[in-house]
Every structure is written in C-alpha cells, then in structure tokens.
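One structure is given below, encoded as structure tokens.
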Amino acid sequence: MEPTEKPSTKPSSRTLPRDTRGSLEVFNPSTQLTRPDNPVFRPEPPAWQNLSDPRGTSPQPRPQQEPAPSNPVRSDQEIAVTTSWMALKDPSPETISKKTITAEKPQKSAVAAEQRAAEWGLVLKTDTKTGKPQGVGVRNSGGTENDPNGKKTTSQRNSQNSCRSSGEMSDGDVPGGRSGIPRVSEDLKDALSTFQQTFVVSDATKPDYPIMYASAGFFNMTGYTSKEVVGRNCRFLQGSGTDADELAKIRETLAAGNNYCGRILNYKKDGTSFWNLLTIAPIKDESGKVLKFIGMQVEVSKHTEGAKEKALRPNGLPESLIRYDARQKDMATNSVTELVEAVKRPRALSESTNLHPFMTKSESDELPKKPARRMSENVVPSGRRNSGGGRRNSMQRINEIPEKKSRKSSLSFMGIKKKSESLDESIDDGFIEYGEEDDEISDRDERPESVDDKVRQKEMRKGIDLATTLERIEKNFVITDPRLPDNPIIFASDSFLELTEYSREEILGRNCRFLQGPETDLTTVKKIRNAIDNQTEVTVQLINYTKSGKKFWNIFHLQPMRDQKGEVQYFIGVQLDGSKHVEPVRNVIEETAVKEGEDLVKKTAVNIDEAVRELPDANMTPEDLWANHSKVVHCKPHRKDSPPWIAIQKVLESGEPIGLKHFKPVKPLGSGDTGSVHLVELVGTDQLFAMKAMDKAVMLNRNKVHRARAEREILDLLDHPFLPALYASFQTKTHICLITDYYPGGELFMLLDRQPRKVLKEDAVRFYAAQVVVALEYLHCQGIIYRDLKPENVLIQGNGDISLSDFDLSCLTSCKPQLLIPSIDEKKKKKQQKSQQTPIFMAEPMRASNSFVGTEEYIAPEIISGAGHTSAVDWWALGILMYEMLYGYTPFRGKTRQKTFTNVLQKDLKFPASIPASLQVKQLIFRLLQRDPKKRLGCFEGANEVKQHSFFKGINWALIRCTNPPELETPIFSGEAENGEKVVDPELEDLQTNVF
C-alpha cells in the first residue's frame with residue numbers, strides 16, 4: 001500500500017512578531033529569533049520518508065557523482081548551500097536527531113550544493129549581511145539576480161500548500177533503491193505538478209539519459225508504475241511497429257542536443273499500441289552544455305492519419321485533404337516551451353502567479369484599488385495545483401464562460417475557444433486605462449528581459465497557421481471524393497470522430513457504410529446511393545452505429561460540390577445526432593426536430609462548400625498545383641519605366657523564360673517555416689531583387705499549398721507604391737520562387753530596435769501609420785484581407801517610404817466598391833447648397849473567412865473566438881502596430897500563446913504614463929482595438945473612416961508620397977555601405993545546382 005501524507009498538527013510554540021499593521025515580520029524577522037521553525041529553503045521532508053531532515057546536521061556520505069560544469073567565481077558572501085529545489089538523492093532511511101541550524105556549513109556540503117545548482121544552470125544567492133541562503137537564481141553576467149523590487153525573494157513550502165505530485169509518487173516507490181539516479185527537487189516537483197501535459201524529465205549528464213521525473217499523466221497514459229519508469233530510458237515504450245528510421249532521428253537529436261518533434265508508434269504496458277506525438281527539448285546551461293531533456297508526449301491516435309500519412313491518391317497527392325501531423329506539431333512545440341521554462345526556473349511559476357504570498361488581509365485592504373479594473377484582473381490565479389483546479393494546459397481551449405465537462409479525447413485538437421461558445425464582445429468602461437503601468441504581472445509579461453523570454457519573444461513573432469476555415473467548422477461531417485473508387489472519405493471533422501468513436505486513421509480512405517448496422521433501414525440507404533449516382537442532394541433520417549455498437553438516430557444530409565465547370569468534385573455528408581428527440585412510441589424523430597435539424601445540416605453543408613473552395617482541388621496533379629508559378633509575369637502600368645522592370649524586360653525579349661540561372665545569390669535575408677528569402681542580383685546587371693524560395697514538399701506536408709498559390713495570385717494583382725511588385729515566378733524540381741522588390745531599409749521591426757528607447761516619436765508613428773492605412777485601403781479595394789500586419793512585414797524603401805510584404809497568410813476574396821453620399825441635416829442643407837458634397841469611396845472585401853492565421857500578438861479577437869472575420873482584422877492589427885511603435889511592446893502580449901489569446905479576449909487596454917502620448921493617438925488606438933468588430937473604426941466606411949480621425953489631421957492623403965520621412969534618433973541608413981562585400985549563399989547555390 002502506498003503511504004499517504006500526514007500533515008503535522010503540532011502548533012508552533014513560538015509567535016512571530018508583527019509590524020505596526022499587524023502583519024507578520026517574515027522578510028525582516030526580529031533579531032531575538034535565533035532561527036525559524038522551518039528554515040528558509042528547507043522544506044519539511046515528505047511524509048513517506050518519516051524521518052528528520054538530514055541536512056540539518058553534517059551531510060550524509062553520498063556516492064561519487066560526475067563532475068559538474070565549472071562555475072564562475074562567486075563573491076565571498078555567496079556561500080553555496082544545498083537548497084530545496086535542486087535534484088537531490090534520497091537520504092538514507094535512518095533516524096537522525098535534529099540540531100540547531102547555523103550559518104556555517106561544511107565545505108563538502110557547499111561544494112556539492114554548488115555543483116547541483118550548476119547542473120541546473122543556476123547560482124546560489126545569499127544575504128549580504130548574514131551570509132544566509134536567500135534563494136537561487138539564473139546565472140547571469142553580474143553573478144547574482146535580485147528581485148525586481150530590490151528584495152531577496154524567499155519562498156517556503158510546507159505540507160499545507162501542496163498536494164501529492166507524480167514526482168513524489170515516483171520517488172516514494174524507490175526509497176533509495178536507485179541511489180545512483182539523481183532526483184528532482186521538491187520545488188521543481190511542485191512547479192512541474194501544476195502542468196497537465198504528459199512528460200518526463202531525463203538527465204542528459206548520465207549515460208542512457210535516465211528518467212528523473214515523470215508526470216502523473218505519463219503513468220496514466222502508459223500504464224507503467226513509477227518504480228518501472230524512474231531511472232530507465234524511455235525505450236521501454238518501443239515495440240515491433242515502432243519506426244526504426246524515426247528512432248534514428250531521435251538518437252541523432254539527443255546526441256546533438258537539439259529539439260525534436262515527431263510521431264511514433266509506442267506501446268502501453270498491456271501491449272496496446274498508440275500514436276505518440278513526442279516533443280523533445282533540451283535544457284542547457286550558459287555554456288551550452290545539455291543538462292536535462294524534457295520529453296512531452298501526446299496521444300494522438302484519435303486525430304492523426306497514422307499509417308495513412310503516406311497513403312497517396314492515384315495523382316500522387318496525399319489521400320487526406322488536410323495533413324494533421326503538421327497541426328499537432330505546431331501545438332506541441334508551443335506547449336513544451338512552458339515546461340522548459342518551469343525546469344529552468346522552478347520558482348518563476350510561483351513568483352509570477354503568487355505575487356504577494358505573505359500578504360495578510362490587513363495589508364490587502366489598505367492597497368489602493370483601481371476603479372476601472374475588471375474583476376478578472378483583480379484575482380491572481382494560484383500557481384499550485386489543488387483539488388479545485390489547476391494551471392491551464394496550453395493545449396486546452398480558451399473559455400470566457402465556465403467550461404463544460406471536458407471530452408475524453410486525449411488531445412483538444414484546436415486548442416482554442418470554440419465557435420459555438422459565446423464571446424462577450426461588449427466593451428466596458430474598464431477596457432481602457434490611462435494610469436501608471438504598475439501591474440507587476442503585466443509588466444513582466446510585456447517587458448521580458450531574460451534570455452528565455454527573448455527566445456519566447458522570437459517564437460511569438462512568427463506567423464501561425466493553426467487551422468483552415470474548413471477545420472474550424474465544428475459540426476459532424478465528412479467529405480468524400482466520387483472520382484476515386486468507392487467514393488472514399490478524404491476529410492472527417494473532429495466532431496464526427498467524437499460522435500462515431502472512430503479514429504481518423506480508421507476511416508480515411510473508407511466508404512461511410514461502416515456506420516450501418518442491424519436496424520439501419522436499407523430503403524433509406526438506397527436513397528443515399530441513388531443521390532450519389534445522380535449527383536443530387538438528399539436529406540434522410542436513419543439509424544447508425546458508433547464503433548462501440550451504440551446506435552443513434554442520424555439526420556443525414558448529402559450535398560454535391562461542383563467546380564466552375566459544373567462537374568462534381570466532392571460529396572459533403574453532414575450528420576446530426578437526433579437521438580434526444582425520438583418519440584418512444586413511433587420510434588422516429590419528432591417532426592419539429594426533423595425540420596430544425598434539416599435546416600441546420602443544409603446550412604452547414606453550404607458553409608463547408610465555401611470553406612473547401614479555399615483549398616486546391618485534391619484531384620490535381622503535383623504539376624498542376626504549381627502551374628501558375630511558371631506563368632510569365634506582365635509589367636504593371638505604374639512600373640513599366642522603372643529600372644528593375646526594364647532589366648527584366650530585356651531578358652524576356654530574348655525569348656527565354658526567366659529562371660533561377662538568371663539570378664546570382666548575394667546573401668540570405670531571412671528564413672521561415674516553409675522557405676527562405678535571399679538577396680539576388682540579375683546576371684549582367686546591377687539590379688537587386690528579393691527572391692522568396694519555398695520548398696514544395698514542405699508546403700504539401702504543412703498544408704501551405706493554397707497559401708502559396710494565393711500569394712502568387714495576390715502579388716500579380718498589386719500595382720501600388722507602398723506594395724511590392726512581382727517581376728517573375730518560376731519553379732525548380734524542389735522549390736517555387738518569387739522575384740519581388742528588394743528594400744534596402746530593412747524591416748520596421750529592426751528600425752524600432754535600433755532606436756535608443758526602442759520606440760518612435762509621435763510624428764514618426766503618424767507618418768508610418770498613414771502609409772500603412774493607404775496600403776491597406778488598396779488591398780481591401782482589391783478584395784485582399786492582409787491578416788499579417790506587424791513591424792517585421794513593414795519594409796522600408798530606399799526613399800524612406802514603407803512597403804507591406806509577405807502575403808502567404810492573406811485571403812483573396814471579392815470586392816464591391818461603393819460611393820457613399822454623406823447624410824446632411826436639413827438646417828445645414830441650405831448653407832451647403834452652393835458647395836457640392838463629396839461622396840465617400842469605400843471598398844472592403846465582401847466574403848468573410850474563419851481560418852486561424854496571423855501573428856500571435858496581432859491576432860484579432862474574432863479570429864481567436866472563431867466567429868468569422870472580415871477586413872476589420874487589419875484595422876485591429878493597425879491599432880496594435882501603432883501601440884508597439886509608441887511604447888515598444890504590444891498591449892496583450894503574454895508569456896505563453898494561451899495567455900496572449902486570453903489577454904486579447906479579456907485584458908484591459910492600458911496606456912503607460914512613462915511615455916508621453918497625445919490624447920488623439922490614444923483615442924485612435926482605442927477605437928481600432930474595439931473587441932466587437934462592428935464597433936471598430938473602419939468597419940462602416942473603410943479606410944476613409946480611419947483617415948478622418950483627428951490624429952491624422954494635416955496629412956495630405958493625395959500627396960502622401962511626397963511627404964518627407966521624419967527624422968529619427970537613429971536614422972534608417974546609418975552611413976554603412978549598402979553594397980559591401982557580397983557573401984555567396986551556399987543554400988541558394990545548392991538550390992541553383994538542382995534547377996529543373
């Protein structure tokens with residue numbers, strides 16, 4: 001029987017002093033106290049040990065350990081002592097008498113403690129007066145790390161503020177049995193136990209990377225006990241079906257100390273196989289030595305294609321319409337970053353969530369309260385897990401309303417708020433604040449300074465593509481392809497999997513007849529077959545069966561989807577469970593329920609029809625997918641006399657199609673998930689261009705084909721001074737390439753970073769924002785929703801003007817330009833009869849989208865909530881961009897993606913008083929950042945509504961190109977030679993060698 005914890009009931013015999021307000025003197029105890037009952041950083045031993053803390057006396061003999069990495073020289077006052085949050089071995093189970101703890105520690109204990117701290121990449125912090133240990137911090141150049149408030153942070157753990165974690169379980173089962181295996185500390189266990197992810201922590205300094213810690217979820221998922229896990233390598237999960245090639249990749253990753261994310265077939269203790277999405281992340285010290293590995297597992301058997309991943313259609317394209325592995329890897333990579341941060345800084349979790357752990361009621365009552373704060377902002381969530389809840393898993397959905405009972409699925413696939421859940425779009429008075437930026441938690445989120453936060457910042461600035469509109473339709477439906485034998489399923493929604501209990505691997509490539517059973521009416525089935533043969537739609541009710549044999553009444557609607565020629569591409573099958581509305585006597589669904597259900601499934605089918613048209617036809621050949629990239633690009637009217645076009649025209653006049661051989665690599669400009677951008681020179685000229693090269697295989701595997709095709713189509717439409725021109729596009733055997741303008745000024749993001757305070761003055765913000773407004777106006781007029789406005793995508797031209805770039809996340813729809821006649825009051829009519837009223841030009845994209853794309857910090861609320869979005873998302877992003885130019889950071893940024901999304905939906909907009917800004921610019925940003933898109937500036941009259949705001953007073957919109965750029969503290973071109981020594985890009989040379 002596993003022992004249980006027994007909290008101590010013996011009260012303390014000594015009373016701690018209190019200050020003038022009656023608060024406990026915790027941080028400054030009286031000098032009369034020789035020592036506290038529970039010394040700082042000395043947690044009580046777990047109840048399962050039933051012995052005193054041996055570290056209160058001379059240290060016990062320990063087995064010889066591997067040498068720890070060398071540490072920088074510390075000051076004399078930084079005395080190394082063993083702290084409670086290091087990886088410690090089990091003390092020998094013998095009775096040890098308690099002795100008075102003094103400041104003096106044996107040298108061996110000090111050396112051992114410092115070694116253990118070094119293995120975690122940490123340093124010990126001591127009190128400058130007494131030399132007593134005061135905490136452990138991340139190693140930095142200064143050698144110490146203090147609390148932002150100038151105080152030494154302390155934390156004390158007792159039996160009252162924690163519960164039994166999986167780490168305690170694992171350690172309890174091996175009491176000293178594996179003395180050679182270091183165990184994670186109590187504080188680290190406490191931090192890790194707050195996460196709901198399934199993961200293990202392995203020791204990279206030991207041979208074979210033994211497991212030091214396993215979460216409770218790992219034991220539940222695999223069926224193994226802690227005694228069978230701790231101290232072993234994870235290979236016990238492997239079996240006959242585990243891919244050897246994938247295992248070789250994992251071994252190479254571990255040897256190199258790199259990250260890994262992949263799906264492998266593993267086996268539980270009872271022999272059951274399951275698909276495991278494994279993400280490995282290394283924990284390194286400041287010298288780059290790998291100390292630990294975190295291995296996060298997610299069982300994805302329900303949603304993955306599994307063995308069907310490599311299944312191909314006769315045309316060579318994947319059998320599945322969507323590649324789900326790419327979706328799952330994106331979410332897993334983001335989720336594991338939280339675990340990495342917890343292992344690197346175990347205390348950071350409790351410090352960030354429990355801002356005032358020792359505050360008494362009397363103290364909290366005296367704190368000034370903000371009248372405009374929301375109730376949700378006044379509550380600091382607990383960082384420790386308790387019976388009532390816990391830290392939110394980053395892969396769970398965001399909910400503004402109380403959550404319903406979670407589904408049994410092991411993976412919440414979307415990881416976001418469902419469309420069906422209500423979103424409070426009202427703007428209350430507390431949404432905007434003009435006070436001091438004194439929220440410590442917010443300040444930590446908004447201004448990260450540590451190395452880890454900088455890594456997180458780099459990740460959060462990348463564009464994300466989490467789901468297409470099709471994937472976000474949360475109804476029970478499948479899509480089949482009648483052009484293939486037996487009309488197989490090529491797409492199944494997550495909701496359909498939940499309803500039928502089948503996994504995606506089990507149904508892809510199969511006909512829907514597997515839902516039939518003993519009581520399924522064959523006459524009704526014949527109606528469906530006739531509709532398929534005749535390519536017509538039909539709506540029926542029939543009994544179907546789940547995988548477990550449970551029957552349900554299905555209101556089923558079949559609808560063909562036709563292409564522009566009128567030929568059937570797909571069949572859409574929508575199911576609705578009507579079992580709750582069955583009349584017991586007649587054993588049929590109630591008539592009113594049937595009518596409502598039929599209307600719902602038909603409406604859903606229409607939405608699916610529109611959504612699936614965003615994707616390329618699955619019956620295309622791979623050559624057809626990239627055919628547009630081989631077309632000749634024709635010159636646009638406003639660019640025909642420019643030097644770049646004249647140079648391109650000379651090549652075209654020779655009759656030879658432009659290809660990779662016409663360009664010479666100069667240097668790389670950047671890289672992303674699907675490709676890279678290079679500076680190239682047209683051979684035989686001095687004309688420079690930017691070439692974007694995208695890997696075809698990566699585009700297919702990451703569901704990016706339709707994005708790349710849309711970007712090529714969008715670039716071919718553009719003819720505007722604040723947007724790039726497309727000069728050529730071509731393909732090689734492995735890549736597709738786009739040739740566009742090169743802008744020597746670089747990114748607005750880097751321009752901001754070069755400024756002394758990382759911000760721009762208000763006149764500069766006005767200049768760049770005005771040009772962005774004009775560029776967005778043109779895009780919207782062309783029916784383009786940009787969807788990825790951020791400083792990285794605002795490039796600076798040679799003359800100082802801006803140009804938007806990167807349209808792979810943009811949406812191309814239709815647009816209907818309108819002329820709006822302003823309404824005039826009757827009293828003013830007579831006065832204005834002589835002057836003709838100027839009509840307002842408005843052109844906004846007509847069709848809404850619901851795909852989950854954008855950049856984390858710039859995504860609008862309606863994208864997160866799944867309510868569907870229009871071009872209003874670009875005006876939201878403009879508000880975020882202006883805020884970042886003014887203050888140097890975005891207003892809703894969080895330490896995790898989930899926190900950022902929560903902030904976007906809930907957090908108040910605040911303008912810090914540390915940087916002066918006019919009322920006009922604050923009002924403009926506030927109106928652009930309305931959570932309800934119907935109330936957002938630009939919704940009614942488009943760009944004209946934004947132009948008319950008082951912040952832009954004095955802007956001559958017709959002659960905006962003639963406006964001189966503002967003077968900056970650090971100029972755009974700082975005198976460095978633009979055409980310096982040219983560096984040949986090996987990657988592009990290799991690409992050139994493999995030209996088609």
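Along the chain as shown, residues are numbered 1 onward.
Glycine is no exception: its Cβ is also placed from the backbone N, Cα and C atoms.
Original residues only: the substitutions mentioned are not part of this model.
Per Swiss-Prot, the features are as follows:
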{"type": "DOMAIN", "residues": "184-257", "note": "domain 'PAS 1'"}
{"type": "BINDING", "residues": "ASN233, ARG235, GLN238, ARG251, ASN266, ASN276, GLN297, LYS302", "note": "FMN 1 binding site"}
{"type": "MUTAGEN", "residues": "CYS234 to Ala", "note": "No effect on the kinase activity regulation"}
{"type": "DOMAIN", "residues": "462-535", "note": "domain 'PAS 2'"}
{"type": "MUTAGEN", "residues": "CYS512 to Ala", "note": "Loss of light-sensing and light-dependent autophosphorylation"}
{"type": "ACT_SITE", "residues": "ASP788", "note": "active site, proton acceptor"}
{"type": "MUTAGEN", "residues": "ASP806 to Asn", "note": "Lost kinase activity, unable to phosphorylate CBC1"}
{"type": "MUTAGEN", "residues": "ARG936 to Lys", "note": "In nph1-2; partial phototropism"}
### Query
Taking just the CA atoms, what is the gap between ARG936 (mutagenesis position) and the residue listed as 'active site, proton acceptor' in Å?
18
### Message
According to DSSP, does ARG235 (FMN 1 binding site) sit in a helix, a strand, or coil?
### Response
helix
### Task
Measure from the Cβ of ARG936 (mutagenesis position) and count the other Cβ atoms within 10 Å, all protein chains considered.
23
### Message
Given a separation of at least six residues and a C-beta threshold under 8 Å, show me what packs close to CYS234 (mutagenesis position) in the same chain.
### Response
VAL200, SER202, ILE211, GLY295
### Query
Between ASP788 (active site, proton acceptor) and ASP806 (mutagenesis position), how far is it from one CA atom to the other, in Å?
8
### Task
Between any two of ASN233, ARG235, GLN238, ARG251, ASN266, ASN276, GLN297, LYS302, the residues recorded as binding FMN 1, what is the biggest Cα to Cα distance in Å?
27
### Query
Where DSSP helix means H, G or I and strand means E or B, what are the helix, strand and coil counts for the domain 'PAS 2' (462-535)?
28 helix, 14 strand, 32 coil
### Message
I'm trying to understand the geometry here, so how far is the Cα atom of ARG235 (FMN 1 binding site) from the Cα atom of CYS512 (mutagenesis position), in Å to the nearest whole number?
### Response
38
### Message
Quiz question: given the recorded positions ASP788, ASP806, which has the greatest number of C-beta atoms lying within 10 angstroms of its own C-beta?
### Response
ASP788
## Note on the structure
Of the binding-site residues listed (ARG235, ARG251, LYS302), the greatest number of other CB atoms within 10 A surrounds the CB of LYS302
### Summary
Counting Cβ atoms within 10 Å of each Cβ, the densest environment among the binding-site residues ASN233, GLN238, ASN266 belongs to ASN266
#### Entry: Between ASP806 (mutagenesis position) and ASN266 (FMN 1 binding site): CA-CA distance (Å)
40
### Task
Average the pLDDT scores across the domain 'PAS 2' (462-535) and report the rounded value.
93
